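Listed features, source Swiss-Prot:
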type: ACT_SITE; residues: C103; note: active site, phosphocysteine intermediate
type: DOMAIN; residues: 17-159; note: domain 'Tyrosine-protein phosphatase'
type: MUTAGEN; residues: Y102 to H; note: Decreases the already low catalytic activity
type: MUTAGEN; residues: C103 to S; note: Loss of catalytic activity
type: MUTAGEN; residues: N105 to A; note: Increases activity with phosphotyrosine; when associated with V-107
type: MUTAGEN; residues: R107 to V; note: Increases activity with phosphotyrosine; when associated with A-105
Amino acid sequence: MGPAEAGRRGAASPVPPPLVRVAPSLFLGSARAAGAEEQLARAGVTLCVNVSRQQPGPRAPGVAELRVPVFDDPAEDLLAHLEPTCAAMEAAVRAGGACLVYCKNGRSRSAAVCTAYLMRHRGLSLAKAFQMVKSARPVAEPNPGFWSQLQKYEEALQAQSCLQGEPPALGLGPEA
């Protein structure tokens with residue numbers, strides 16, 4: 001389903017909840033979720049990944065923020081941020097916390113980062129990782145530029161699996 005169909009479908013269906021559970025310790029949502037202190041506490045969220053340049057950070061005490069400063073624009077370089085962002089998310093999970101990844105609408109940027117995390121730290125293919133994200137949040141639809149970058153990230157992760165302990169060569173620009 002393309003962005004146009006998703007938009008029409010989203011208009012006909014109720015507004016999605018501010019945050020949804022994608023996997024154990026991984027939540028995806030809109031900017032409203034960062035302000036939902038009770039829900040963040042119930043979910044055990046200790047790290048909010050704010051995938052935006054303009055949305056406010058979390059207001060809940062004890063919740064750290066990692067800002068990934070990108071607009072929802074296919075030309076934005078999200079790929080350069082994926083490896084450090086996924087590493088920070090995994091560190092929060094290993095420390096016993098949970099992560100909320102959000103952007104303005106919880107649709108493109110945050111869905112792309114959740115998909116990348118599932119690929120990097122759960123060993124899923126791009127197709128399987130995105131299926132998990134889409135099942136949890138049906139409005140999820142990374143823009144075409146982010147989807148292309150997720151494909152490059154998957155290729156880098158596949159190449160890395162042959163070289164144990166080597167991080168993928170990322171962040172070298174759009175050609176990476």
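Even glycines carry a Cβ here, placed using N, Cα and C.
Feature annotations (Swiss-Prot) mapped to structure.
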residue	record	contacts (Cβ under 8 Å, 6+ apart)
Y102	mutagenesis position	L19, L28, G29, S30, A31, A33, A34, C48, V49, N50, V51, S52, Q55, S110
C103	mutagenesis position	S30, A31, N50, V51, S52, Q55, D72, R109, S110
N105	mutagenesis position	S30, A31, V139
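Broken down with DSSP, the domain 'Tyrosine-protein phosphatase' (17-159) shows 68 helix, 26 strand, 49 coil. Of all Cβ atoms in the protein chains displayed, 23 besides its own lie within 10 Å of the Cβ of R107 (mutagenesis position).
The predicted model assigns the domain 'Tyrosine-protein phosphatase' (17-159) a mean pLDDT of 96.
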